[in-house]
Amino acid sequence: MFSVNNTHSSVSCSPSINSNSTSNEHYLRILTEWEKNSSPGEERGIAFNRLSQCFQNQEAVLNLSDLNLTSLPELPKHISALIVENNKLTSLPKLPAFLKELNADNNRLSVIPELPESLTTLSVRSNQLENLPVLPNHLTSLFVENNRLYNLPALPEKLKFLHVYYNRLTTLPDLPDKLEILCAQRNNLVTFPQFSDRNNIRQKEYYFHFNQITTLPESFSQLDSSYRINISGNPLSTRVLQSLQRLTSSPDYHGPQIYFSMSDGQQNTLHRPLADAVTAWFPENKQSDVSQIWHAFEHEEHANTFSAFLDRLSDTVSARNTSGFREQVAAWLEKLSASAELRQQSFAVAADATESCEDRVALTWNNLRKTLLVHQASEGLFDNDTGALLSLGREMFRLEILEDIARDKVRTLHFVDEIEVYLAFQTMLAEKLQLSTAVKEMRFYGVSGVTANDLRTAEAMVRSREENEFTDWFSLWGPWHAVLKRTEADRWAQAEEQKYEMLENEYSQRVADRLKASGLSGDADAEREAGAQVMRETEQQIYRQLTDEVLALRLSENGSRLHHS
C-alpha cells in the first residue's frame, strides 16, 4: 500500500535486464527530445537524470514525483514500480508489462491506459477519472478516492484494499471475499453491495458513512463479528436505528460492530449565504467589510457546507459558554480570507461536520484549529522559534496518540458513535495534556463509553509514548521538513542525497535480505511490506540525524529543551 504521510511507496525488485549500446542510445535520444519540449515550471532536467539512471542501471523503481511534469516519455520496460504523484499529468504512456505498482496520485488524469496483468497496487487518488479500465486479476490494492467515478468495473478476487470515497457512485459491484478494507464514504450510494457470507478470520472494515442509504438488508444481521461497518451520516429512519440498537444490545449478540451517529436521519441541508454566516461572528462595525471580502468565496468548493458548519458551531456548548470564543473564531476567519490554500483545506475539513451531531461540529472545530497551526508552521511562522515549533509538534503528537487510544476504545464497543469517543478523550484531557486546540466542553460525554479509568490510562500512555517516541516522530513531521528546507537548505539537500544513494546502492539488497531471513522470497505482499519498512527505517535514520544536528545547534542558542518535563 502506498503511504500518505512521511514515507514513499513500498517497492518490488525485478531481475536485472541487460541493455546493449544501441538500445541505450535510442532511449537516450527519446529522453533528450522529451526534455527539450519542456514547459515553464517543469523540472524535466531532474526527470531526465532519474529516467536515464533508471534505464542504465536497470533500477526497479522509477520515482518522478513532485516535478510539475505535464507529460511522460516512453517508460523503461523493466521497471516494477512507477511513482509519478503530485505532477500535472493529463495522461500516461503505455505501462510496462511487468509493472507491479503505480502511484499517480494528485494529477489531472481523465483516463488511464490499459493496466498490465502483473499490477498489484494502483493508486490514482485526486484526479479527474470518470471510469476505470478492466482491473487486473492480481490487483490487491486500489486507491481511487477523490475522482469523478460513477461506477466501478468488476473487482478482482484478490483485492484486499479498496478506497473509493469522494466519488459519485450510486452502487458498488459485488465485494470479493478477500476484501479487508473498503472506504466508500461520501458517495451517492443508495444500497449496500453484496457481502460475502463466509466466516472470516481476518477483520474487515467497511465504511459507508455519508451516503444516501435509507434501509439495511436483512442479511446485515447475519454477518459475523469480524466486520466493523460504519453507516453514520445516512438518512436512516428512527425505526431502523432503534432496531439496530436492540439487536446490538442483546447479551448473545455476536454480529458486526456498527458505527452510527446521534443525528442519523435528521440532517438539515438548509444553509444561508456564506458571507452572511461569516459576518455573524464579527462586531457590527466590521460586518460590511467582511461581507464584501467573503462574497468572493461563495462558489468555492464546500462553501455551502462551510456556511452551515459556522451556523452549527455557534450553537455548540463551547460557543455559548466559553469566554472569547467568538473573537477566536473571527480571528481564524480573517486568516482564512487571506490564504486560499488554508481556506481550501478548512472548507474540506468542515465538509462532513454539518451532517452529524453537535459534538461532531465541536470535533471538527478542533481539527480546523490543528489545520491552521500546521499550515502556519509549514508557511514559516515558526522558522525563527524552534521552541514554539517543538511545542506545537508535541501537541500534534499527543493528539495523534489520543486518536490511537480512541480507536482502540471504539473497537470494544458494539453500537458506537465514534465521534463521542474521540472527542471525549480530547475534551476531558485538554487541560492535563495542554491541548490548545481542544474544546473544553462537549454535549454527549455520557454516551461516549469513556470512563475515568480510561482517561487515567490514556494520560499515562500519552506521556510514556511521548518520552520514547516523540523525537523520532518529530524528525518525520511535514512542517518540520518545510522549516528545514527553508532554513537549512544545504543540510536538507545532503540528507536527500543520502536517501537517493541508499535507494540506488542498498535498497534492493536490504529488501531481499529481509525476505530471505523470513522465508518469504517471492511473496509479493511480503515484498511490499519489507520495502516500506526498509524505506521508513532509512528515512528515520537520515532525518533523525539531521534533526538532532539542527536541534542541538538551535536549542543550545536559545536555552530551550527538546525533552518536555
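Numbers run from 1 along the shown chain.
Cβ coordinates are placed from backbone N, Cα and C, and glycine is handled just like the others.
Residues as originally present; substitutions not included.
What Swiss-Prot annotates here:
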- CYS357: active site, glycyl thioester intermediate (ACT_SITE)
- 273-565: domain 'NEL' (DOMAIN)
- ARG125 to Ala: Abolished ability to ubiquitinate GSDMB (MUTAGEN)
- ASN146 to Ala: Does not affect ability to interact with host GSDMB (MUTAGEN)
- ARG186 to Glu: Abolished ability to ubiquitinate GSDMB (MUTAGEN)
- CYS357 to Ala: Abolished ubiquitin ligase activity and ability to ubiquitinate host Nlrp1b, GSDMB and GSDMD (MUTAGEN)
Cα separation, ARG186 (mutagenesis position) to ARG125 (mutagenesis position) (Å, whole number): 15
Number of Cβ atoms other than its own within 10 Å, given for ARG125 (mutagenesis position): 21
Count of other CB atoms lying within 10 Å of the CB belonging to ASN146 (mutagenesis position): 21
